[in-house]
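> Take this structure first; my questions come after.
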Amino acid sequence: MPPRELSEAEPPPLPASTPPPRRRSAPPELGIKCVLVGDGAVGKSSLIVSYTCNGYPSRYRPTALDTFSVQVLVDGAPVRIELWDTAGQEDFDRLRSLCYPDTDVFLACFSVVQPSSFQNITEKWLPEIRTHNPQAPVLLVGTQADLRDDVNVLIQLDQGGREGPVPEPQAQGLAEKIRACCYLECSALTQKNLKEVFDSAILSAIEHKARLEKKLNAKGVRTLSRCRWKKFFCFV
């Protein structure tokens, strides 16, 4: 019997290649500019540092102009908030006003244990804001709330012949008078209500931008209490 001829086995047919799944393009990042104003030494820098970097400045250093950037998620969409820390001293009035245009939201800050800083909200800060930016929302923020019941602070106020801490109802009344979005008290040291301040600022800015772009639907923006909220980066 003649030997059988061996033939090379044909390779099995390759399975049809399937294209890799397409990655969903990331939603565009929304940018928000938030400017903090108020008298010197009321704790504006401390608010920003405590919120963005989870730290607390060990000593007071007057600010000329600093910016911080944080990325967060709101309803799954990336939002980058730029926090502008301004100087409260008169020497920086001209420099400070340069950052007011294109601001999406202002935090008008006063210390609850410095009545003069509260008085300056209506005498200086609100007029200055509205001169350069008449439409952006304003939040009234009472800082250093942890000192409201501090015995040493109360003694110093009494010995100096100054008024006591600013009553919360009085601050609430001012917020209504100046048509601020809300009034919030917070502490950079203990971080009490700190997140709520910036949550409210971001929400107010988003709604303001939506109104300007005429894209705010009937339901509006969901409250941040229902949103997934994550902080990613801090750039100083």
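Here the Cβ of each residue, glycine as well, is placed from N, Cα and C on the backbone.
Residues as originally present; substitutions not included.
Positions annotated as GTP binding site by Swiss-Prot: 38-45, 85-89, 143-146. Recorded in Swiss-Prot as a mutagenesis result, Tyr56 to Leu carries the remark: Increase in GDP/GTP cycling. Swiss-Prot lists Arg228 to Gln among its mutagenesis entries, and the accompanying note reads: Loss of subcellular location to plasma membrane. For the published mutagenesis Trp229 to Tyr, Swiss-Prot gives the following note: Loss of subcellular location to plasma and endosomal membrane. Listed in Swiss-Prot as a mutagenesis experiment, Lys231 to Gln is described as follows: Loss of subcellular location to plasma membrane, decreased association with endomembranes.
What does the local environment look like for each feature on the list?
Around the Cβ of Gln89 (GTP binding site), 14 further Cβ atoms fall within 10 Å across all displayed protein chains.
DSSP assigns Tyr56 (mutagenesis position) to coil in the three-state reduction, outside any helix or strand. Applying an 8 A CB threshold to same-chain residues 6+ apart, the list for Tyr56 (mutagenesis position) reads Ser46, Val49, Ser50, Ala188, Leu189.
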> Taking each of the binding-site residues Ala41, Ala145 in turn and counting other Cβ atoms within 10 Å of its Cβ, which one has the fewest?
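Candidates: the binding-site residues Ala41, Ala145. Fewest Cβ atoms within 10 Å: Ala41.
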> Where does Gly38 (GTP binding site) sit by DSSP, helix, strand or coil?
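In the DSSP reduction, Gly38 (GTP binding site) maps to strand.
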> Which three-state DSSP class does Thr86 (GTP binding site) fall into?
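Assignment for Thr86 (GTP binding site) reads strand.
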> Using a Cβ cut-off under 8 Å and a sequence separation of 6 or more, which residues in the same chain sit near Gly38 (GTP binding site)?
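In sequence order, Lys44, Gly88, Leu107, Ala108, Cys109, Phe110, Ser117, Asn120, Ile121, Trp125, Val141, Thr143 meet the Cβ cut-off.
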> Tell me which residues of the chain lie with their Cβ under 8 angstroms from that of Thr86 (GTP binding site), as long as they are six or more apart in sequence?
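Result: Val35, Leu36, Val37, Lys44, Thr63, Leu65, Phe92, Arg96, Cys99.
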